[in-house]
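Taken from Swiss-Prot, the feature domain 'Fibrinogen C-terminal' covers 235-458. Recorded in Swiss-Prot as a mutagenesis result, D393 to N carries the remark: Complete loss of binding to acetylated bovine serum albumin and reduced binding to chitin; when associated with A-395. Sequence annotations record features per position, and here Swiss-Prot assigns Ca(2+) binding site to D393, D395. D395 to A appears in Swiss-Prot as a mutagenesis experiment; the accompanying note says: Complete loss of binding to acetylated bovine serum albumin and reduced binding to chitin; when associated with N-395. For the published mutagenesis Y405 to S, Swiss-Prot gives the following note: Significantly reduced binding to acetylated bovine serum albumin and loss of binding to chitin; when associated with S-431. For the published mutagenesis H415 to G, Swiss-Prot gives the following note: Complete loss of binding to acetylated bovine serum albumin and chitin. According to Swiss-Prot, the mutagenesis experiment Y431 to S carries the following note: Significantly reduced binding to acetylated bovine serum albumin and loss of binding to chitin; when associated with S-405. Quoted from Swiss-Prot, the note attached to the mutagenesis of A432 to V states: Complete loss of binding to acetylated bovine serum albumin and chitin. Under the heading of mutagenesis, Swiss-Prot lists W443 to S and annotates it as follows: Slight reduction in binding to acetylated bovine serum albumin and no effect on binding to chitin.
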Amino acid sequence: MVNDRWKTMGGAAQLEDRPRDKPQRPSCGYVLCTVLLALAVLLAVAVTGAVLFLNHAHAPGTAPPPVVSTGAASANSALVTVERADSSHLSILIDPRCPDLTDSFARLESAQASVLQALTEHQAQPRLVGDQEQELLDTLADQLPRLLARASELQTECMGLRKGHGTLGQGLSALQSEQGRLIQLLSESQGHMAHLVNSVSDILDALQRDRGLGRPRNKADLQRAPARGTRPRGCATGSRPRDCLDVLLSGQQDDGVYSVFPTHYPAGFQVYCDMRTDGGGWTVFQRREDGSVNFFRGWDAYRDGFGRLTGEHWLGLKRIHALTTQAAYELHVDLEDFENGTAYARYGSFGVGLFSVDPEEDGYPLTVADYSGTAGDSLLKHSGMRFTTKDRDSDHSENNCAAFYRGAWWYRNCHTSNLNGQYLRGAHASYADGVEWSSWTGWQYSLKFSEMKIRPVREDR
């Protein structure tokens, strides 16, 4: 329509001016319209460029900006084309005729609005994403100082723990050193104490001999003590042997298990007889040889006996008492270490519960004297002491020596021998809780073999 109108007006002008051959000069209105049209085009281009610049500044790396191009629609009109990012086109036709300036400005404003709307739609999604990213960055910025502070606290705590660990390690090393020193001091003290006790025992024995051991006993002793003397040859009455010496005298010469019938134990019991050591006739009441039997037991087991007579065993306190109260007995102790070294200890007098009306209530006290042998004396210290087990404490120590040294014995405070201790197979780190005979191998060596056996003192000895 605009073009038709333009053509019509041009035709009219030509009809009116046909008689005139002289060309007319452009009017002021026409110049003004041309200037305004140029300004409008420049304004549109400037606005579009500014928006595109802002779009590139705030959303780098997004879709390419709209492309604005201009051109002539006809000889008397201009065409502005905007190509959007989605390949759609926006065309604006600009009419330079002065009579329609209002419409031209309206179209210009509409074009500007269209351009702005297109740019807004183009930037909407990236800006939304940018806002979310900015919000996330703000949140992270707020949390970062807290995380750094917590990391610093954890690092401080870690350093403190490392320092504490180092202090504990130093303390533990010091305690271990102190423990070793105390063990050494205890071992030395135990040795000094053993020598002191042995010396005192020797002095007391000498004093007793000086005062005369053959003096009559007081009335109480005579009432309590059974008659004990040397054994005559052969069995006392009948054919029942009272111990292994009677078995030997009856003609049996082989080691083995035999039945004996002590004077105060007429029901009798079986024992192992050693028929070879120093003439034979020995009744065995204790043997350790391989660790197959547990010797860390309570009172009832040690009273009644346990184990195998042909292997490791303990005959029982009540049976040892029955044997040693019917005559005067001597004790022989055989020992062997794990290097096949051997030694022995002999005691000319031995008895269990000799002066007791109720030996179990009295704790089966030990009587032993007159040492000789190659192993050294480790038993005289225990003479006069009651038997102690882990569940019946009769020693002179503040602690239960049986529980502490893992055995059962006539402990005093605590021991110089512990033949019923743990079978530890030679040298051991623990202190005095093995099969010990301290005068021969010390307190930290557990023997391979021990055997305790008794025999009556005969007239010809």
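Cβ from N, Cα, C; glycine included.
Modelled residues match the original; the substitutions are not represented.
These figures come from a predicted structure and were not determined experimentally.
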| note | Other C-beta atoms within 10 angstroms of the C-beta of D393 (mutagenesis position) total 16
| task | Looking only at C-alpha atoms, tell me how far D393 (mutagenesis position) is from Y405 (mutagenesis position), rounded to the nearest Å. | result | 13
| said: Tell me which of the mutagenesis positions Y405, H415, Y431, A432 ends up closest to D395 (mutagenesis position) in space, Cα to Cα. | reply: H415
| remark: The predicted model's mean pLDDT over the domain 'Fibrinogen C-terminal' (235-458) is 95
| remark: In the three-state DSSP scheme, D393 (mutagenesis position) belongs to coil
| query | For H415 (mutagenesis position), which residues in the same chain are close in space, meaning a Cβ under 8 Å from its Cβ, but six or more apart along the sequence? | reply | K381, H382, C401, Y405, W409, A432, E436, S438
| Which state, by DSSP, holds Y405 (mutagenesis position): helix, strand or coil? | coil
| message | Using a 10 Å radius around each Cβ and all protein chains in view, which of these mutagenesis positions has the most neighbours: Y431, W443? | response | W443
| task | May I ask for the distance between Y431 (mutagenesis position) and W443 (mutagenesis position), taken between their Cα atoms and rounded to an integer number of Å? | result | 6
